[in-house]
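Undergrad: What Swiss-Prot shows for this protein is this:
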type	residues	note
DOMAIN	3-51	domain 'F-box'
DOMAIN	61-253	domain 'B30.2/SPRY'
MUTAGEN	Tyr239 to Ala	Abolishes interaction with vas
Amino acid sequence: MVDPVAALCNYNVLEVIFSYLELDDLSHCSQVCKSWYHFLNDENSDVWRWHCLNKLPKESLKSDLLASVSTYKTKLRAYFHAWSPNDCSRNVYIKPNGFTLHRNPVAQSTDAARGKIGFRHGRHTWEVIWEGPLGTVAVIGISTKEAALQCHGYVALLGSDDQSWGWNLVENHLLHNGDMQGSYPLLNNAPKYQVGERIRVILDCEDNTLSFEKNYEFLGVAFRGLPDKKLYPTVSAVYGNTEVSMVYLGTPLDG
C-alpha cells in the first residue's frame, strides 16, 4: 500500500524539480516513466502554471487573446509558436504581448511576417485575428523560408511567388505563384472578413492541403498539392499601424 504522506511528498519534490527545468528537459522527463508522464500530462499543474507565468508576457495573460487555449501548457506552446521578431519585414515589429505584430506606417511598402516554427509533418491549426484595418490587400496563409517578406508598393505579397500561398481577405481570392487561384470560399455572396474575427488556418502536412475556418464553419480546402517543405504561418499587410495576432492551437479537432 502506498503511504499517502510519502506520495504527497514525492509529488511536491517533483513539482519543485520540474519547475527549475527547461521545457525541452520536461519533454524528456515525461518519457522516463509512467509516473512522470502522468504528472506532466496534467496541463494545468503547478509546474506548467509556474513556467507559463514566468515565460509569457503578463499583458498576454491578462487579455482574452488566448481564450482558445485554456490550459497553461497550451498557452506556453502558443507563445513559442507565435510571430518571430527575427523573421519579419523591417517595417514590422512584434508587440510586448508576444502574439501581435504591428506594421509601421511606411508608404509604398507591403510587409510580411512568419511564425517562429514551421511544419513539415502532422496536422496543425492556428488562429489569425486582424485587429486593425485591412487596407487594399490583407493576406493570410503560409510560406517557406524562401518567400520574400517585403516589397515595394501595395500588393498581395503572400502568394506572389511559388514559395507562398495566401487568402486575400479583402477580395476573397486565393493567391499562389503570382496568380489568382479562384474565389474563396466557394459561396454565393460570401461575406467579407470583419475586423476582429478569428480565422482558423488548418495545415495538413499528410494530405498536403491548406484550409480555413471562420466562426467554427469549415470553408473548404483552399490549396492542394503543397510541397514537402517546412511551411510557416504567414501574413502580409499594407495598412499603416494595422495589427495582426496569431495563436497556435495544436492538432485540429475533427468533426
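Glycine is no exception: its Cβ is also placed from the backbone N, Cα and C atoms.
Just the original residues are modelled here, none of the noted substitutions.
A description of the local structural setting of each listed feature is requested, covering burial, neighbours and distances.
TA: According to DSSP, Tyr239 (mutagenesis position) sits in a coil region rather than a helix or strand. The Cβ of Tyr239 (mutagenesis position) has Arg103, Gly132, Pro133, Leu134, Gly135, Thr136, Ala138 as same-chain neighbours under 8 Å, each 6 or more residues away in sequence.
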